[in-house]
Amino acid sequence: MKRWVSLDSGESEDPLPEDTCPDLLDGDSNAKPPPAKPHIFSTAKSRSRLFGKGDSEETSPMDCSYEEGELAPCPAITVSSVIIVQRSGDGPTCARQLSQDSVAAAGAEKPLKLYDRRRIFEAVAQNNCQELESLLCFLQRSKKRLTDSEFKDPETGKTCLLKAMLNLHSGQNDTIPLLLEIARQTDSLKEFVNASYTDSYYKGQTALHIAIERRNMALVTLLVENGADVQAAANGDFFKKTKGRPGFYFGELPLSLAACTNQLAIVKFLLQNSWQPADISARDSVGNTVLHALVEVADNTPDNTKFVTSMYNEILILGAKLHPTLKLEELINKKGLTPLALAAGSGKIGVLAYILQREILEPECRHLSRKFTEWAYGPVHSSLYDLSCIDTCERNSVLEVIAYSSSETPNRHDMLLVEPLNRLLQDKWDRVVKRIFYFNFFVYCLYMIIFTTAAYYRPVDGLPPYKLRNLPGDYFRVTGEILSVAGGVYFFFRGIQYFLQRRPSMKALFVDSYSEMLFFVQALFMLATVVLYFSHCKEYVATMVFSLALGWINMLYYTRGFQQMGIYAVMIEKMILRDLCRFMFVYLVFLFGFSTAVVTLIEDGKNSSTSAESTSHRWRGFGCRSSDSSYNSLYSTCLELFKFTIGMGDLEFTENYDFKAVFIILLLAYVILTYILLLNMLIALMGETVNKIAQESKSIWKLQRAITILDTEKGFLKCMRKAFRSGKLLQVGYTPDGKDDCRWCFRVDEVNWTTWNTNVGIINEDPGNCEGVKRTLSFSLRSGRVSGRNWKNFALVPLLRDASTRDRHPXPPEDVHLRPFVGSLKPGDAELFKDSVAAAEK
């Protein structure tokens, strides 16, 4: 029998007890293996069905048990090599193969253990290294590897390494380094360490993903040292962003997983390790980088926003130091969105505000800033905001994404109040769009006057089309009709263009696009009028008057140009969509129900003479109906019941019934439910709606005006867009490769009573209008001071170049030491730069 040799003393130890091996190793063919743990899911189909419903099991889904099966009896195998397991202190175990001489000195050979998936999985799950002592010998003797299919879970493709990673004890599992050493000696280390799940639910997840998810830096280091692929993508259903299904989207890659789980140390290790550094610009299956993934996991809560913005800032700075020329924030996903545009489109207002107002103080990373403080005086400071990816001159700009996003996007109205978006839209409105909008309003008013006049003086004799008489009035009328039809054609094609470009959903059609829809319906009625007119049908008048009525209603669209009227129009819209629609649904149900009951009760001919005489005497003076009115129809009964709703009904409008008590009870119940209950409830709901949306009405109006501004700009020619573009091209510093960093910037003057000018980045000593006065700049990359409203005509680049020249030949007459300025972030957001500010103050 084989004996085991101690590495320290070389003395023999007692042999392992006989019961350490299964009975079948002793040749007992009748012995049965112990029962395996039951499956969580009997089949892959049942498992996917259960997860689709969101059910759970006591056992972790990724740690499901292996299949239950019996071991086939095999003869005992003897080998001449021995595996020695040595534990060095508290560190990981290691394994080595003894030489033949050592084996000979150990004594007689011992029968070798047989291993299958069940035995290996049990050993690694229980952290039992002794059970795996003969595993290497078994694999070498049988010429097998741990990556063979017989050692993997047939349903999920899970290996023993993945099983061990899922069964850590106090953050470690001693079988992991042993398994890696065995894989190395069987020439399958790379394949073994990068083995991943193969089922559709956890497809692509490797041991490195699990180690990062378990927040275990030691295991991450061990796996990377042994060749783990840092670009492995976990793209199973569990790792996709699917509405209504459990899962966690983190960007598929290990780097994104570490970032989205707030593990900065692992992020730095993955990017800076000497074995296989991760690619910071790598994308997942939807084209998202690590920055996109951070935006995706943001949920607008304070704690989450703080960690996401902090991690975003750290990765951005680290990427700039590792790859100075890489523009990580400008990389787009498959939808063509940058991280900034993605934050705007998904309503992540905290992340959006951070990116727009980011001001980095480190000189080597200052080119990552999107905000540059120009000067400060007390609580007042002037800032230059970078307009790249913001203005409409670029595709998928932030303004377009917010304005044209779905109505279900959270914080859609509030995002337009974040600087510089708020001031930028106001500048666009004041400079150009306002005048164009008022001109369009005037033209539309003139169009409606012409349309109304032509409709009012339409011919009434004969059938259309009418002959043109040689009279001045007919010429004016025909001219008005032609202009009215031309306006309808214009609104029709404009509506077609709008629907093709925006492709709004049914909900967005009534919430955000109601004005465009009304203009389109107005055009449809006008075109129907033309068709009926030339078809010799007098019914053209019906469609014409509908188009005329909608035309005047659409005048409310132009209230967007006036704040008070615009907010009032928003309230009307919300009350119609929220309260009136629900009221009309319930009211129509009551009206139809009681009308069918009353019309069933009424019998024509019953007491006809008395009824006709009484009703004729009662109603003829009001001109409401003739003496021979019949109420044995649903239409006439509905009209009578509608009069009860507005308080003009008569309980004795007919006597053609047999059961007077039943008739009166029906009418009284209808009056109570509609005139008393529903109408008063509608009034109360409208009052509540006004109070509720009073605060957000201004934001909604600003959103509507922003849409109008962008629609107006789209009608400009390309040369006009450049001429009317807000902001100015300025040099704000130098790029990492030494070139001029020129950006299109927009100036915003802000007042902040909580952050004073004790911390200054780029600042002029003389704020305001000080032309001709010598300026002392306080930073090596200084910008010139822009004064007042004429800041666009001020040349900033010469001052920067002059400042840079002086910095290259240092002999300053005096040193001005000013501490860096944090910016205009909110108090909660300003804490994100707390560490960098403290370091700068030191």
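Including glycine, each Cβ sits where the backbone N, Cα and C put it.
Keep in mind that this structure shows the original residues, not the substituted ones.
Same-chain residues at least 6 positions away in sequence with a Cβ under 8 Å from that of Gly204 (ATP binding site) are, in sequence order, Ser196, Tyr197, Ala232, Ala233, Ala234, Asn235, Gly236, Phe239, Glu252. Per Swiss-Prot, ATP binding site is recorded for Arg118, Lys158, Lys163, Asn167, Tyr202, Lys203, Gly204, Gln205, Glu213, Arg214.
Tyr514 (mutagenesis position) falls within a helix when secondary structure is assigned with DSSP. A 10 Å cutoff on Cβ-Cβ distances gives Tyr514 (mutagenesis position) a total of 16 other Cβ atoms nearby, all chains included. According to Swiss-Prot, the mutagenesis experiment Tyr514 to Ala carries the following note: Reduces sensitivity to capsaicin more than 100-fold; when associated with T-553.
Summarising the annotation, Swiss-Prot assigns resiniferatoxin binding site to Tyr514, Ser515, Arg560. Proximity of Arg560 (resiniferatoxin binding site) to non-local residues of its own chain (separation of 6 or more, Cβ distance below 8 Å) is seen for Phe437, Gly566, Ala569, Trp701, Gln704, Arg705, Thr708, given in sequence order.
Record note (Swiss-Prot) on the mutagenesis of Leu550 to Met: Confers sensitivity to capsaicin, resiniferatoxin and other vanilloids and confers binding to resiniferatoxin; when associated with T-553. Residues near Leu550 (mutagenesis position) in space but far in sequence (CB under 8 A, at least 6 apart, same chain), listed by position: Leu518, Val521, Gln522, Phe525.
Sequence-distant neighbours of Ile553 (mutagenesis position) (same chain, 6+ apart, CB under 8 A from its CB) are Leu518. Classification of Ile553 (mutagenesis position) by DSSP places it within a helix. Quoting Swiss-Prot on the mutagenesis of Ile553 to Thr: Confers sensitivity to capsaicin, resiniferatoxin and other vanilloids and confers binding to resiniferatoxin; when associated with M-550. Reduces sensitivity to capsaicin more than 100-fold; when associated with A-514.
Under the heading Na(+) 1 binding site, Swiss-Prot lists Gly647, citing similarity to another entry as support. Other Cβ atoms within 10 Å of the Cβ of Gly647 (Na(+) 1 binding site) number 9 in total over all chains.
According to Swiss-Prot, the mutagenesis experiment Asp650 to Lys carries the annotation: Abolishes channel activity. Under the three-state DSSP scheme, Asp650 (mutagenesis position) falls in the coil class. Asp650 (mutagenesis position) has a Cβ environment of 14 other Cβ atoms inside 10 Å.
Among the mutagenesis entries in Swiss-Prot is Asp650 to Glu, Asn or Met, noted as: Attenuates calcium permeability.
A mutagenesis experiment is reported in Swiss-Prot for this position, Asp650 to Ala, and the note states: Abolishes calcium permeability.
Residues or ranges marked as Ca(2+) binding site in Swiss-Prot (evidence: similarity to another entry): Asp650.
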>> Around the resiniferatoxin site formed by Tyr514, Ser515, Arg560, which additional residues qualify by having Cβ within 8 Å of the site's Cβ center?
In response: Ser513, Glu516, Leu518, Leu556, Tyr557, Ala569, Glu573, Gln704
> To the nearest whole angstrom, what is the C-alpha distance linking Tyr202 (ATP binding site) and Tyr514 (mutagenesis position)?
Replying inline: 44
>> Just to confirm: which same-chain residues, 6+ apart in sequence, have a Cβ under 8 Å from the Cβ of Glu213 (ATP binding site)?
In response: Leu257, Thr261
>> Measuring Cα to Cα, how far is Lys163 (ATP binding site) from Gly647 (Na(+) 1 binding site) in Å?
In response: 77
> Across all chains shown, how many C-beta atoms besides its own are within 10 angstroms of the C-beta of Lys163 (ATP binding site)?
Replying inline: 25
>> Need the DSSP three-state call for Arg560 (resiniferatoxin binding site) to compare against my parser.
In response: helix
> 10 Å Cβ neighbour count around Tyr202 (ATP binding site)?
Replying inline: 22
>> Test of understanding: give the count of other CB atoms lying within 10 angstroms of the CB of Arg118 (ATP binding site).
In response: 19
